[in-house]
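Database features (Swiss-Prot):
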MUTAGEN   V151 to D  Does not produce anguibactin, impairs ability to grow under iron-limited conditions and decreases virulence
MUTAGEN   H267 to L  Does not produce anguibactin, impairs ability to grow under iron-limited conditions and decreases virulence
MUTAGEN   H267 to Q  Decreases anguibactin production, decreases ability to grow under iron-limited conditions and decreases virulence
MUTAGEN   H267 to N  Increases anguibactin production. Does not affect ability to grow under iron-limited conditions. No change in virulence
MUTAGEN   Q303 to P  Does not produce anguibactin, impairs ability to grow under iron-limited conditions and decreases virulence
DOMAIN    965-1039  domain 'Carrier'
Amino acid sequence: MNQNEHPFAFPETKLPLTSNQNWQLSTQRQRTEKKSITNFTYQEFDYENISRDTLERCLTTIIKHHPIFGAKLSDDFYLHFPSKTHIETFAVNDLSNALKQDIDKQLADTRSAVTKSRSQAIISIMFSILPKNIIRLHVRFNSVVVDNPSVTLFFEQLTQLLSGSPLSFLNQEQTISAYNHKVNNELLSVDLESARWNEYILTLPSSANLPTICEPEKLDETDITRRCITLSQRKWQQLVTVSKKHNVTPEITLASIFSTVLSLWGHQKYLMMRFDITKINDYTGIIGQFTEPLLVGMSGFEQSFLSLVKNNQKKFEEAYHYDVKVPVFQCVNKLSNISDSHRYPANITFSSELLNTNHSKKAVWGCRQSANTWLSLHAVIEQEQLVLQWDSQDAIFPKDMIKDMLHSYTDLLDLLSQKDVNWAQPLPTLLPKHQESIRNKINQQGDLELTKELLHQRFFKNVESTPNALAIIHGQESLDYITLASYAKSCAGALTEAGVKSGDRVAVTMNKGIGQIVAVLGILYAGAIYVPVSLDQPQERRESIYQGAGINVILINESDSKNSPSNDLFFFLDWQTAIKSEPMRSPQDVAPSQPAYIIYTSGSTGTPKGVVISHQGALNTCIAINRRYQIGKNDRVLALSALHFDLSVYDIFGLLSAGGTIVLVSELERRDPIAWCQAIEEHNVTMWNSVPALFDMLLTYATCFNSIAPSKLRLTMLSGDWIGLDLPQRYRNYRVDGQFIAMGGATEASIWSNVFDVEKVPMEWRSIPYGYPLPRQQYRVVDDLGRDCPDWVAGELWIGGDGIALGYFDDELKTQAQFLHIDGHAWYRTGDMGCYWPDGTLEFLGRRDKQVKVGGYRIELGEIEVALNNIPGVQRAVAIAVGNKDKTLAAFIVMDSEQAPIVTAPLDAEEVQLLLNKQLPNYMVPKRIIFLETFPLTANGKVDHKALTRMTNREKKTSQSINKPIITASEDRVAKIWNDVLGPTELYKSSDFFLSGGDAYNAIEVVKRCHKAGYLIKLSMLYRYSTIEAFAIIMDRCRLAPQEEAEL
């Protein structure tokens, strides 16, 4: 390799890097310990009819002219300038006689080698000799040392030398050394603890929270993709003219279009953007790194582009002229320690070379890579046209996402550069057209006509055609269609005698059984509205619902002792008496659009809210499912869901409308897989419909006890919570041809609104997707500003169509807040988060508010907090849901100062739970109670919920706070079984199986061991009596009376 000596003597042997260079280099090294990534700018230019010798001579002249090219970047964060440096002879690849496909491959290989190189050389140059006397020049600059304007200067000076003009002499006083020392001295004067500096940092929003598919640190190597937008000279001048008319710079106009696009894909109104600003007025003609990054909080959405761009101009000027210099290196370090939202600060950049720059020559190819930049936009003028260079690390993002962002940017840029455009008009939608088209198509699928029938009508039609078919099986009892209809008509007659009129609300408060189905059919036949109110909640809460719903008559079971009235406001009618009444001869005439039922769900203010669903809304869902899966007279469903849980609506009316059979279990058997398996096998159940946790329990039990029950199920429908990725295969291990269906929706949208037939589960899936809307239902994914989110962007799921509830009963304010009417379409805001995949598939991403799903029940944490705060002595309480797959509730309590448990312990966890049981259903009472002196707070002064979650994994004063030792032989027997299953752990009388680490799998193993020891324990008993003390008593009773369910 021939070498030429570099004659330029630099005045210093080494030079400290600037803060910006330190940041770039340190970030690069953080990501290059095991990865292939460096900071560089790479350009390719073609030169025609110029000899190679001439080109080499001119390049050598430029390199000798600029001392930076003689430097070496070392590991000590200094630039070293050897006394004698050398210029390597440029590599040459002769392709002058190669075929086109070979040339294309060689050029691609060259680019790949150059861009993936980990060389720290300041400049690397090679030639490709192409046919037709063309030389392709490949130049790679180390961008830690050479900035974008310097790259431009390099090629301008090459053009100057090739034209025969000499280079100007460098100013020996304005050098790189002078610049670096000046910047570093300025940094020394910055007080990083000053209030003004911290004020600036803390007011910055996060960078655009773009969807990603991996963390940058996990990339094996980085490929940079450059995409370019070109705006004609005419349109560019129009954009400049309009910008100046509104007193904004063209740079801020281009950056504001960028922030608008980033805002949509980042699901945020405000975002941080890094402007790479080069201050070179005093350093003209010098190649080096003069970039001073500036972090600016940009607006991404306003009512018009004019208000947005003017706002951003103001924000930029405030940041630029801020009275305290804000070094980016220190900014980034501080931001990354504030919160997770700043985990990757300053990773999106905007830069420009629009002033006094017009590249006479256009680059053939190029790209720019920085370890701390995921996406950059660089604006330049080439041959009088605006060229916008988008450089992105595509491997970080979902496929084609950056391309879609580029198209939206192009569309908005084209619109704003039109002649006579009005920037004060509302911003147009930027959702890519192809995405909009796919969503419109899937939201209009299906040919299902809106039903004009009532929810119960098809059942009574089936009575006429198949009167002797089995309608219900419950243990040894069964009812055929005609008998069930007879009971329902008599019940309707009894309700009429009790004064119930069409449109009245009638409560159903009884345990699971035949009576529930008789009751709801009878209520609907009488033209009334059924309101299921669970017995598994305090009487005070039940009566609050009765009063709120305007209920006078309550259908009960004669054996339910909990239904003793506390006053004479309500008339209690047991269904066994009701079916002995004179039957109602013909059904009450009701419009299909009128309410069929009201289901009360948890309310954030502490008061449950009643969801009002119409006949046609609910029946439309039932018909859609029945048609899709060909549900018919030979189908039987195991009905596990409680009546106040809307899966029961399909269990009852879906099957009875199709002529099928409902197989019931008792209230105590609803959590007992032994009973489920027996019912499935004995009664040939073909369908399963439940929350995922119950089906998981069925499969686990079947595997442990060698049951064939899952193989009987031709159709499994799961909804109401996350579905484990392993469930489809575990099910198909029993039945290869079984249909596994994932569903979702909201009580406010008639049972379900979406469906997905799960065939295979790809490795890359994070969860089972929601799928697609059911016929006559629609979905939108919407951000906080009401914009439809692009593919992969998380937003709130809105449901539209014929299943939408009529609102919340007697609560106009809540109805208006959740049910929106836009352009003639009704939408329900679910509070669930989701995103679209490019093919139109919906993915569920969890809740956005304080509402959670626990055991399939939708729970407002706010309602639990209201109940906790009602307890005397509680200063403040916070409830959270803990866990991913199997969530449990935990509550944190700060007592009034004079009643803090640390001092006087006036309350313990068990007392809190007893008090909550008087206000809330059992499933809403937290299993874990933790007392605190104060709540942990975030930097913004809010309760730190993540810190609370971490506390649940540490030993605190919890529901096991009173650790009474195990003393009886029975308790010791239980403790040994638990230790065998859970592993060695310290157990006490009050130790809770599930809080001690137990789950559904462990619970089944406990039951299995109990059976081997001669105790006929049911799984439901462990769920019901989950402490050592309670379970020991139950075990003893089961030993004495194995055929009976013992009661404490």
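Glycine is treated like the rest: Cβ placed from N, Cα and C.
The structure, with features from Swiss-Prot marked on it.
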residue : record               : DSSP (3 states)
V151    : mutagenesis position : helix
H267    : mutagenesis position : coil
Q303    : mutagenesis position : coil
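DSSP states for the domain 'Carrier' (965-1039), grouped as helix (H, G, I), strand (E, B) and coil, give 45 helix, 2 strand, 28 coil. H267 (mutagenesis position) sits 16 Å from Q303 (mutagenesis position), taking the CA atoms of both as reference points. Summarising the environment of V151 (mutagenesis position), the number of other Cβ atoms within 10 Å of its Cβ, over all protein chains shown, is 22. Using a 10 Å radius centred on the Cβ of H267 (mutagenesis position) and all shown protein chains, the other Cβ atoms total 25.
In this view, Q303 (mutagenesis position) is surrounded by 11 other Cβ atoms within 10 Å of its Cβ, with every protein chain counted.
A Cα-Cα distance of 39 Å separates V151 (mutagenesis position) from Q303 (mutagenesis position).
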